[in-house]
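To start, the structure itself, in structure tokens.
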Amino acid sequence: MGDKGTRVFKKASPNGKLTVYLGKRDFVDHIDLVEPVDGVVLVDPEYLKERRVYVTLTCAFRYGREDLDVLGLTFRKDLFVANVQSFPPAPEDKKPLTRLQERLIKKLGEHAYPFTFEIPPNLPCSVTLQPGPEDTGKACGVDYEVKAFCAENLEEKIHKRNSVRLVIRKVQYAPERPGPQPTAETTRQFLMSDKPLHLEASLDKEIYYHGEPISVNVHVTNNTNKTVKKIKISVRQYADICLFNTAQYKCPVAMEEADDTVAPSSTFCKVYTLTPFLANNREKRGLALDGKLKHEDTNLASSTLLREGANREILGIIVSYKVKVKLVVSRGGLLGDLASSDVAVELPFTLMHPKPKEEPPHREVPEHETPVDTNLIELDTNDDDIVFEDFARQRLKGMKDDKEEEEDGTGSPRLNDR
């Protein structure tokens with residue numbers, strides 16, 4: 001796409017009177033700052049009349065089913081709401097135009113009005129909690145929505161057909177500098193044994209990309225008279241839900257149970273490999289996933305990188321991962337095969353996407369090379385090299401689009417059902 005022009009996403013209101021243009025759908029959180037949300041809204045002047053053009057950005061945490069939103073009680077908490085009066089521009093909302101806004105206004109004309117939002121760095125990233133097989137409607141989790149509409153004031157009731165709603169994502173990418181190599185060790189002294197059992201485990205690195213195998217090096221020194229009967233390795237996802245109070249949910253996303261034994265007065269060393277995949281965890285209701293924009297496949301939620309001193313109460317969902325290594329040790333004696341004792345260590349690590357490579361500068365498109373793509377709408381190819389793509393979700397078989405979801409948002413899971 002980089003050699004065809006600057007891609008701009010657009011979405012129109014159902015009545016066709018407003019259209020919002022954004023340069024991207026993913027906005028990167030760099031820990032100390034977040035990329036601004038900048039775009040323009042194109043309004044039919046005959047429809048606008050004497051009203052004003054407003055754009056809002058909302059970060060919300062939905063934690064229950066929409067069909068239970070009755071009597072003014074909703075299972076949704078707005079973590080952040082910002083409003084901009086795009087036209088006529090309010091003095092406090094007027095900001096210098098970005099390069100994208102300048103180009104869009106030049107192309108779209110005088111009825112295109114700019115808007116810019118600054119996202120606070122301590123807000124959560126977009127996370128979806130995996131629904132169960134029978135769940136329908138909007139999934140629980142944290143999402144960001146841009147909404148544009150015309151009204152006399154912000155309190156006026158806005159109908160869906162007269163407004164534009166776009167779901168965007170706040171994302172983080174793996175840091176360029178990894179942390180120290182995760183290692184952990186423990187020593188256990190047993191009754192009736194003069195010497196201890198020592199377990200040491202390590203990972204080959206601290207940062208893993210989604211889909212990358214995790215190598216776990218396990219070293220056991222068994223100086224006891226006990227036998228290690230089994231070694232269990234698991235990758236666990238931890239999701240801290242910070243809402244009215246803080247609760248932690250853990251879920252194994254990859255496991256291996258090896259029948260490797262370690263006899264008394266012996267040592268053992270082996271490298272185990274596990275790869276956490278969402279495909280192997282489809283049935284796990286409430287598993288944290290990266291936020292979705294379309295009905296396309298996603299992945300396990302990325303680890304959350306926190307800024308020092310961040311207010312954890314405002315962070316909706318904090319995701320982390322650990323590898324757990326557990327030795328199942330026979331106690332010996334008459335109950336040796338029936339009773340056992342566990343020795344375990346945990347290794348925290350980071351699971352994320354790598355930072356995308358910077359796109360090369362866009363080249364001008366010669367007239368004879370005008371690209372043809374039925375999925376894109378391109379205007380004035382030779383003028384300013386901008387390509388417009390519909391923002392709406394792709395409709396797949398058995399899936400609902402945005403409008404259907406909003407009108408039939410039932411059956412999504414509640415946190416208490418996890």
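Each residue's number is its place along the chain shown, starting with 1.
A Cβ is built for glycine as well, from the same backbone N, Cα and C atoms used for every other residue.
Long-range C-beta contacts of Lys232 (mutagenesis position), restricted to its own chain and to partners at least six residues apart, with a cutoff below 8 Å, comprise Met255, Glu256, Glu257, Ala258, Lys324, Val325, Lys326, Leu327, Val328. DSSP gives Lys232 (mutagenesis position) a strand state. One entry in Swiss-Prot concerns the mutagenesis experiment Lys232 to Gln. Its note says: Impairs InsP6-binding and oligomerization; when associated with Q-236, Q-250, Q-324 and Q-326.
A mutagenesis experiment is reported in Swiss-Prot for this position, Lys250 to Gln, and the note states: Impairs InsP6-binding and oligomerization; when associated with Q-232, Q-236, Q-324 and Q-326. All protein chains shown were included, and the count of other CB atoms within 10 Å of the CB of Lys250 (mutagenesis position) stands at 12.
Annotation comment: Swiss-Prot describes Lys250, Met255, Lys324, Lys326 as 1D-myo-inositol hexakisphosphate binding site.
Among the sequence features in Swiss-Prot, the mutagenesis site Lys324 to Gln is noted as follows: Impairs InsP6-binding and oligomerization; when associated with Q-232, Q-236, Q-250 and Q-326. DSSP assigns Lys324 (mutagenesis position) to a strand.
Mutagenesis annotation in Swiss-Prot: Phe391 to Ala, described as Abolishes interaction with AP2B1; no effect on interaction with CLTC; the structure shown retains the original residue.
Swiss-Prot documents Arg395 to Glu as a published mutagenesis change and attaches the note Abolishes interaction with AP2B1; impairs interaction with CLTC.
Here Swiss-Prot describes Leu396 to Ala as a published mutagenesis experiment; the accompanying note says: Impairs interaction with AP2B1; no effect on interaction with CLTC.
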Structural state of Lys250 (mutagenesis position), classified by DSSP into three states: strand
1D-myo-inositol hexakisphosphate site, defined by Lys250, Met255, Lys324, Lys326: further same-chain residues with Cβ within 8 Å of the Cβ centre: Lys232, Ile233, Ser234, Val235, Arg236, Pro252, Lys322, Val323
Lys326 (1D-myo-inositol hexakisphosphate binding site) CB neighbourhood, other CB atoms within 10 A: 17
Candidates Met255, Lys324: member of the recorded positions with the richest Cβ shell (10 Å): Lys324
Helix, strand or coil at Met255 (1D-myo-inositol hexakisphosphate binding site) [DSSP, three-state]: strand
